[in-house]
Structures are given as C-alpha cells and as structure tokens.
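Here's the feature list from Swiss-Prot:
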ACT_SITE  D456  active site, proton donor
MUTAGEN   C457 to D  Reduces thermal stability and enzyme activity; when associated with A-526 or C-526. No effect; when associated with D-526 or Q-526
MUTAGEN   E526 to A or C  Reduces thermal stability and enzyme activity; when associated with D-457
MUTAGEN   E526 to D or Q  No effect; when associated with D-457
Amino acid sequence: MTEFYSDTIGLPKTDPRLWRLRTDELGRESWEYLTPQQAANDPPSTFTQWLLQDPKFPQPHPERNKHSPDFSAFDACHNGASFFKLLQEPDSGIFPCQYKGPMFMTIGYVAVNYIAGIEIPEHERIELIRYIVNTAHPVDGGWGLHSVDKSTVFGTVLNYVILRLLGLPKDHPVCAKARSTLLRLGGAIGSPHWGKIWLSALNLYKWEGVNPAPPETWLLPYSLPMHPGRWWVHTRGVYIPVSYLSLVKFSCPMTPLLEELRNEIYTKPFDKINFSKNRNTVCGVDLYYPHSTTLNIANSLVVFYEKYLRNRFIYSLSKKKVYDLIKTELQNTDSLCIAPVNQAFCALVTLIEEGVDSEAFQRLQYRFKDALFHGPQGMTIMGTNGVQTWDCAFAIQYFFVAGLAERPEFYNTIVSAYKFLCHAQFDTECVPGSYRDKRKGAWGFSTKTQGYTVADCTAEAIKAIIMVKNSPVFSEVHHMISSERLFEGIDVLLNLQNIGSFEYGSFATYEKIKAPLAMETLNPAEVFGNIMVEYPYVECTDSSVLGLTYFHKYFDYRKEEIRTRIRIAIEFIKKSQLPDGSWYGSWGICFTYAGMFALEALHTVGETYENSSTVRKGCDFLVSKQMKDGGWGESMKSSELHSYVDSEKSLVVQTAWALIALLFAEYPNKEVIDRGIDLLKNRQEESGEWKFESVEGVFNHSCAIEYPSYRFLFPIKALGMYSRAYETHTL
C-alpha cells in the first residue's frame, strides 16, 4: 500500500477496509463508512478494492503480457479491457473515479457546515485533512489553483482555513509551513475574487474589499448583450448566489477560532487593514486573467451606486429575483446545482433564507455527498458529481472500435454501461424562468439528475447507443431506448450548433453562444480565462460531428439538414487549425487532445493524410512532437501559454491520443506508429493496468483536473485500432 506524506507525519487515517461506494441506476455516487460488523456482511466492489489498494483485489493474471515473446497489440488491448471492466460498478454500470484536481472546491462544503453549526462526521474530517495535507506543495507546503500548480494565495489561504476549521492546530507543522508560505506571498489580502468572497462569508475579510456582483443586472432587459442570462452557465451559476451574498453583505458570527484565523492569515493586524483599498489586490502568482480597464471602471461605478444610489425597493426586488433563480436551480438539479462551487454558494443563501432545519437546506446537505469522493490520498470535493455519462459513452464506443464489445467476456460490461446511458437521458424540461434551453432528449456530463445539457456528451452518448442497437449480440436490450428518443437527442444537439452571427458552424459546451465574445472584458474571476460567455470549442465541435455523422449513416431523420450541419462544422474545424497544423484543446491537455478529436472528425467525412492538406498538417505537427522513446508527452503549461510545451517524459494517455489521430488519418509511416504502440505495451503492467502518470484534463485554460479512466479508455482504443489495421493475430 502506498505511503503518503500524511502517514509519515503521523496523521490519523480511517480503515480503508470499512469504506463502501454506493451507486444507483442514475449514477449517483456516495461513500459510506461502516462498522467492522457491517463491513463483514457487505463486501466491497472490485472498484473500491482497487482504488483503496485492498490486497484482496482480484488482480488479473493474463497468460500473455509484456514479458511474452509473442505479445501483440491485441493482447495488450484485451488485457487492458479485462482490467478496466473490474472498475465498473455492478449496481449502476458506471465507471466511478475521483474526478479531482481543483483545490478550491472543498472550502464550500467545510465553510457551509461550519457556518450552519453542523459537525462534519469524524471519518470525513480525518480524510478531508489527509487529502489536503497530501496535496500540499512538497517544497513550500502551500497549495495552488489545482493539485499540480505552484503555491498561490488562493489555494493556500482556502486550504489553510479548511485545515483550521477541521481542527488542525495552528502550530501543527503542516499549518506552520503553509502559513509561512501564505505570508511570504503577501497574505490573504492578495486572494482573488472567489477567495475574498469565501473569506468574507467566514468573517475573515470585509465585504468593502470585494469587487461587487450586483444582482440588479438580472432586472435588465434580456435583449441586452450583457444580461447575465446570456453568460456561460457556470459563471451565471456562481454569480447568482454570489450576487445575493454581495447584496446582503453576509458574514457569519465571530467565534474564537475565526478570531485566531484573522490573526494568522494577514501580514498585519486585521483592524489595521483598509479593505476597501484592496478590492483589486491580487497576488501576482495567482493572476492569470488581469482586470480590463472596462471592468475596473464598471466596478468603481457599481461601488458608487451601491453606496449612494441603491434604494430599498431595488434592493428588495433584486434580492427576490436572485433567490427565485436559486430556487429554480435547485428544482432543475434536485439540489445538485451545476457544480460544487455554485452548490455551496446556493446552500449558504438557502441557509440564510430558510434556516438549517428547512427542507431545502437539508436536501442540499444530502446532495453534498454526491461530489464528496474518497480515495487513497483522502477525501475531497470533486470538480462535478462525476463523469459518468462521458466515460460510459467512451467505454462502449472504444470496446466496439477495438473489436472487443461483442466478445462474451465483455457482454455484461457493455450492457451495464448501455443501460446507464438509457437511464441518463433527460426526460423533462427545466422550470420556466430558469434561463435554460430545451433539454429533453439530451445527455449531460455526469448524471440525469444534474440536468445540464452538454453538446459533446449528447453526441457521444447517441453514437454509443447506436453502436449497441446495431449489434445483434445485444438484441435483448435494444428495446430500452427507442429511435424517437434518439431523435429528441438529435433535435437538442442541432439546436446547440452556432448558426447565427457567433462562430458559425461551431459547437460550444452547454448552450449556443448568446453574447459577443467581447464580454470577456468583464471577467471578474482573475484566475480563469474564457468564463463570461460560451465559446466555440474545436473538440466539442469534433464530438458533435462524430455523433451526427454516425446518426446520419443509419437514420433518415432530418437527413439533408444534418448533412449541411456536418459540412459547416467541418469548415469550422478546418478554420480553427493553427498555422503550425495544431488545434488548441480546452478540455484536455492540450494540442495533442484537440488534434486527436479533429483528425477523427475529418476522418468521418473521408479526409485522410493522402487527400487532405488539413490532415497532413495536423499529422506532421503531431509527429514532430514524438519523443525519443516513441511516445508523446505534453505539459499543462501548453494550456496556460497557448504554445506546445513538452512534459518531462512521455505519457501513456497522450501517446494514445496521438496514435488514435494518426491511425484515423491513415498516416503512411508505420514505424512512427509502431514506436508509440510499443510504448503503450511496455508501460502496461502484467495485470493489464496502466498506472497514473500525469493529469489529463484542464478547464478555463488554467486549472488541471484528472480523468482517471482515460489511462484505460484511450490506450484500449489505440491498441485496438492498430490491431485491426495491422495485425492478423487474435487472442
């Protein structure tokens, strides 16, 4: 079992044998900690055994592995799939994982419970502390925006506060080291906007030092381009409750612990700080997206308005408006909200409005557990309530692509994942007045309950379902979803394509682009880019093309229109290619990820290395980045700098991405591909597992996040494609 830093310094830990992950047919994930007596009669799933490093995990021992002289790509593919199927939860069909990386999620859970006077259960408290301690920077003891970031004020102050609220004393070596780093960076005064908001709610900062978030903007006509109903869904999801908190200037009652914290996180006494002069103070290490002059002027005008012009009528009207919007968010998502950041802010507002014993607040407490995920390092709040739909859609597709899906040993794996996707389709519309588009028929990123349509997830789910429905092997489950339900999904997907004046032919994430991209000049977050409005994303457009072309091949529904929509999407993909042949990826790292999706999309319309200059440029770029050992490796710095940066060593996931791209493009130099395939085979464990190497995902250019299933899914696909193209060997 791995020894972590928390173990070396003697921090308490729970018994990993007593944890059980519960899932249901809608994909909800929640952890329980049992008594030894309960655990004896409740065996863990193989996923739980693997994740928590239980020696009783049924480790596979395939006959042929990398030490066998005749070990083929298909052998490696089959071994990887045989291992991966053990990570599927039998009750739900999902492939659970700890979708972690961001270091600013857990503060909401801990702060809301502290403010509400709710004691976090001891087993959770212990593991929340362990996770934060185990993700501290190994040199200076601070924390960053994400788990592989340098130490920042934002990450360090929030996680320091969490540790103190959870009971770690200020003189504990972990706290002392982190506090030293925080003060060296200038103290909490340099925290970005979201940090200042949480500190103000905890009475550790003053609201006059927080840039405003006026709820009155929701009273403006929707026809105005700046109306917040036109913003990106995550941004408006956060700033609806934040605008309420900003309006009422909520700070929790002072306690002795908070008094201590006030004295620990600043470089000078709290009472001597002029907070109003520090609205724009952000530590240079934190600052990814500086304020525009436009935003600074707007903030100054709003501060003047709030101080001298806001009247009680407007105050009450705007307060009611945003709380009504919070209630629609809770209704549309059964209190999950779009993600944990806005869920925690919504919970705090609900606590203020309705009280700790209210049904609404208690439901939010229940739903907090959906994103609270345990792992070997400890427990953390994930980036969302999971990646259930995304991973299931890929698993089905890639098992088919690899020639595995119809083999008897994978029948249950495919059926279970397919059943989950059938259950995960949205079958209701949002509450009127939610500023939400039609969603019935679509799929989201995680679960049906979460309820937010995502374009590429809808497309990939449709493609996966059609693959199963086309196979006679799975005839017993074909009835679970009708063609008419797929048509509803296609209707939503087509409605998400940008065919107006914004980025013609592209697909964004959750909605069409509804406001000019120039709105980004009002980005207040300081640590993220591209958050104000929807943006066109090449990989979302690629996935949408994959779903539409596959559907178009087998159905006549809206056939001519779909043909046109595919054509204009392909035009956008080509237009998005950079002069060096690359595409910038926004949801995976980075140029390698986007290149894979782009070249697969172009393959679906018949474009290959031989007949397409776009494909040739894309392949030549990827080949130029191959490392000496035959693999590929790209750093998170690529996402931040918008320029390709090699990682320290080649990586399995990115090698698979590059190989998939080259195989779809029919790249003619087989030796290049062979070297990459050899790396995937050699990095595989004898059991079929690939070990974690580096973070795979990213969002908003600056925040890394892990996709643990990627190290199985994409190598399986790459090896399977290679085997079908070049090998006659069968298992």
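Our numbering is plain: 1 for the first residue shown, then up by one each step along the chain.
Using N, Cα and C of the backbone, Cβ positions are placed for all residues, glycine too.
Although substitutions are noted, the structure shown does not include any of them.
Let's see these features in context: how buried, what's close, how far.
Sequence-distant contacts (6 or more apart, same chain, Cβ under 8 Å) of D456 (active site, proton donor) comprise F507, T509, E539, C540, D542, S543, S544.
Taken residue by residue with DSSP, C457 (mutagenesis position) is part of a helix.
In three-state terms derived from DSSP, E526 (mutagenesis position) belongs to neither a helical nor a strand segment and is classed as coil. Within 10 Å of the C-beta atom of E526 (mutagenesis position) sit 23 other C-beta atoms, taking all shown protein chains into account.
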Write out the long-range same-chain contacts of C457 (mutagenesis position), meaning residues 6 or more apart in sequence whose Cβ is under 8 Å from its Cβ.
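Those within reach of C457 (mutagenesis position), by Cβ under 8 Å and sequence separation of 6 or more, are T389, W390, A393, W443, G444, F445.
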